[in-house]
Amino acid sequence: MEPEVIRDKDSMRKWSRAMRSQGKTIGLVPTMGYLHEGHLSLVRQSLALTDVTVVSIYVNPGQFSPTEDLSTYPSDFSGDLTKLAALSGGKVVVFNPKNLYDYGGETKKINDGGGNGGRVVSCVEEGGLGHETWIRVERLEKGFCGKSRPVFFRGVATIVTKLFNIVEPDVALFGKKDYQQWRIIQRMVRDLNFGIEIVGSDIAREKDGLAMSSRNVRLSDEERQRALSISRSLAMAKASVAEGKTNCAELKDMIIQQVVGSAGRVDYVEIVDQETLEGVEEIKSGVVICVAAWFGTVRLIDNIEINVSL
């Protein structure tokens, strides 16, 4: 049986409060749809931790700039429902709102063609939706993906805050593939006193090691093979650390050479402390190596945690 689908925020809030009145705990798995095994593993974890689970399916315009791939983001809602039906047992509902930004009334549409001083905007502002409030986690959002996608993390933090306020979950689950995002949500929850447990789940990978992503479907067969250079170079870096090679500049150069040698275009390679996301020069304790690279028109991210005590 396919899960119940809730389309508006008031009905979603009413459902959640009804569950709470019955003493049930609620899990939340935020997604943008086109579900793959990584998403489904989060749902399974949530079902193991809570009584009922809400899977949100909403492609968030607030985390895309007007030049990014909002319009081409893959979608298969009926397929998503079929996948969820196979594991829900009646304990999963889908929150699939049409729009979480338009609250009636519109702001003047922003067109950043030079008329607003080069201000960076998202598809929400560019579309003229009546929304002006954004959540920012100032320090953690500045590096990595925040450099090349300057509206991304404020859009993520804002939509997750909206979902927390609407669904009112006890637990929310996020994949560690989006490592910076996971740490940002953790910090936001701590700083704003949300009474929600944030669970990070290990990266789900294809059999050949490619990190699962909804965007993988847009890779050609050749691009997909070349994209394996990301996960393979990360594994090589981890093996090098185990052999005592701890200079971060050398490790980053090795990864860059592997990706570029496979015709990838590197956005960044960073080696940072797992907790603070501050860069390190020598690996002496727990770090994460984060990579973003383009293959064709598809931007992929991946990372690997390295836990050492040297």
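Cβ coordinates are placed from backbone N, Cα and C, and glycine is handled just like the others.
Listed in Swiss-Prot for this protein:
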BINDING   32-39, 175-178, 212-215  ATP binding site
ACT_SITE  His39  active site, proton donor
BINDING   Gln63  beta-alanine binding site
BINDING   Gln63, Gln181  (R)-pantoate binding site
MUTAGEN   Glu132 to Ala  Reduces allosteric properties
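Sequence features annotated in Swiss-Prot and their locations in the structure.
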| residue | record | CB count, 10 Å |
| --- | --- | --- |
| Met32 | ATP binding site | 18 |
| Tyr34 | ATP binding site | 20 |
| His36 | ATP binding site | 17 |
| His39 | active site, proton donor | 26 |
| Glu132 | mutagenesis position | 8 |
| Gly175 | ATP binding site | 22 |
| Lys177 | ATP binding site | 20 |
| Gln181 | (R)-pantoate binding site | 24 |
| Met212 | ATP binding site | 17 |
| Ser214 | ATP binding site | 19 |
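Between the CA atoms of His36 (ATP binding site) and Gln181 ((R)-pantoate binding site) there is a gap of 19 Å, rounded to the nearest whole number. Applying an 8 A CB threshold to same-chain residues 6+ apart, the list for Gln63 (beta-alanine binding site) reads Ser122, Arg149, Val151, Phe152, Phe153, Gly155, Val156, Ile159.
The Cα of Glu132 (mutagenesis position) lies closest to that of Gln181, out of the binding-site residues Tyr34, Gln181, Ser214. In the three-state DSSP scheme, Ser214 (ATP binding site) falls into the helix class.
Counting only same-chain residues six or more apart in sequence, the Cβ atoms lying under 8 angstroms from the Cβ of Gly38 (ATP binding site) belong to Gly175, Lys177, Ser201, Ile203, Ala204, Met212, Ser213.
Under the DSSP three-state reduction, the residue listed as 'beta-alanine binding site' is assigned to helix.
Rounded to a whole value, the Cα-Cα separation of Met32 (ATP binding site) and His39 (active site, proton donor) is 10 Å. In the three-state DSSP scheme, Gly175 (ATP binding site) is classed as strand. You'll find the Cα of Gln181 ((R)-pantoate binding site) roughly 15 Å from the Cα of His39 (active site, proton donor).
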